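Chemist: Take a look at what Swiss-Prot says about it:
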MUTAGEN   HIS20 to Ala  Loss of enzyme activity
MUTAGEN   HIS20 to Leu  32% of wild-type enzyme activity
MUTAGEN   THR23 to Ala  Loss of enzyme activity
MUTAGEN   THR23 to Ser  63% of wild-type enzyme activity
MUTAGEN   ASP56 to Ala, Glu or Asn  Loss of enzyme activity
MUTAGEN   GLY77 to Ala  Strongly reduced enzyme activity
MUTAGEN   ASP81 to Glu or Asn  Strongly reduced enzyme activity
MUTAGEN   TYR123 to Ala  Strongly reduced enzyme activity
Amino acid sequence: MKFFNYRRVPYAEIRAFSVHILTASGSFLAFLGVVAAAEHRFVDMFWWLGLALLVDGIDGPIARKVQVKEVLPNWSGDTLDNVIDYVTYVLLPAFALYQSGMIGEPWSFVAAGAIVVSSAIYYADMGMKTDEYFFSGFPVVWNMVVFTLFVIQASEVTASIVVFLSVILTFLPINFLHPVRVKRLRPLNLGIFLVWSVLGMYALLLHFETPPWVVVGVVATGLYLYVIGFILQIFPKLGRA
């Protein structure tokens, strides 16, 4: 009597499932980030987070290339991706904010709680994307927001305003940029995002002992990425061919 029905697994299925494993590896990188943040090694935490985001950036194109959805229809890459995104974009940055005590007590705790709850609700919104691939409402990219606050060594007041304003904007019909998928001003948007990323990595290499010109650059590029979606929403003809 056979309890298991063994079959030869096609190479296409092995290849497709390996992409899911790649995506899931982001959870382990996030765990390493949690360990680092718990020990107040925030520079190390952001390096682990950066690696997780690199995985997040490459797994989608690879999945489409090898047709994961068609080969493994019973495994939801979208669900897996959302789980990893919530951990890396929301939970880990919120924990870092709390551990750092950036906003003081008890407000760092309150802010972290507001971040994780509002973001969980946002992930359930089926209409979070517009027809032009803007995000409707603040798209819970708390990894970028909290990282920027660390880079500029924000004061309690500044950090509080940024965090609680972003929580409120999560639920308002204001457009936010997806730097890759939005076509309007795409070359400029990608260029600004690249500059922000390079400056951020430089700040990490300096262990957040950030010179003024880097702070100015991070703030300027970060503000652009934060508000350009709303500007394009107000001026619907701007950036159209």
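The backbone N, Cα and C atoms fix where each Cβ goes, glycine too.
None of the listed substitutions appears in this model.
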Chemist: My understanding is the cutoff is Cβ-Cβ under 8 Å with a sequence separation of 6 or more in the same chain; which residues meet that for HIS20 (mutagenesis position)?
Modeler: VAL68, LEU72, TRP75, GLY77, LEU80
Chemist: Quick one: Cα separation, THR23 (mutagenesis position) versus ASP56 (mutagenesis position), in Å?
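Modeler: If we compare the Cα positions of THR23 (mutagenesis position) and ASP56 (mutagenesis position), the gap is 7 Å.
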Chemist: Name the residues of the same chain, 6+ apart in sequence, whose Cβ is under 8 Å from the Cβ of TYR123 (mutagenesis position)?
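Modeler: When sequence neighbours closer than 6 are ignored, TYR123 (mutagenesis position) has ASN82, ASP85, TYR86, VAL140 within Cβ distance under 8 Å.
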Chemist: Around ASP56 (mutagenesis position), how many other CB atoms lie within 10 A of its CB?
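Modeler: If we count other Cβ atoms within 10 Å of ASP56 (mutagenesis position), we arrive at 18.
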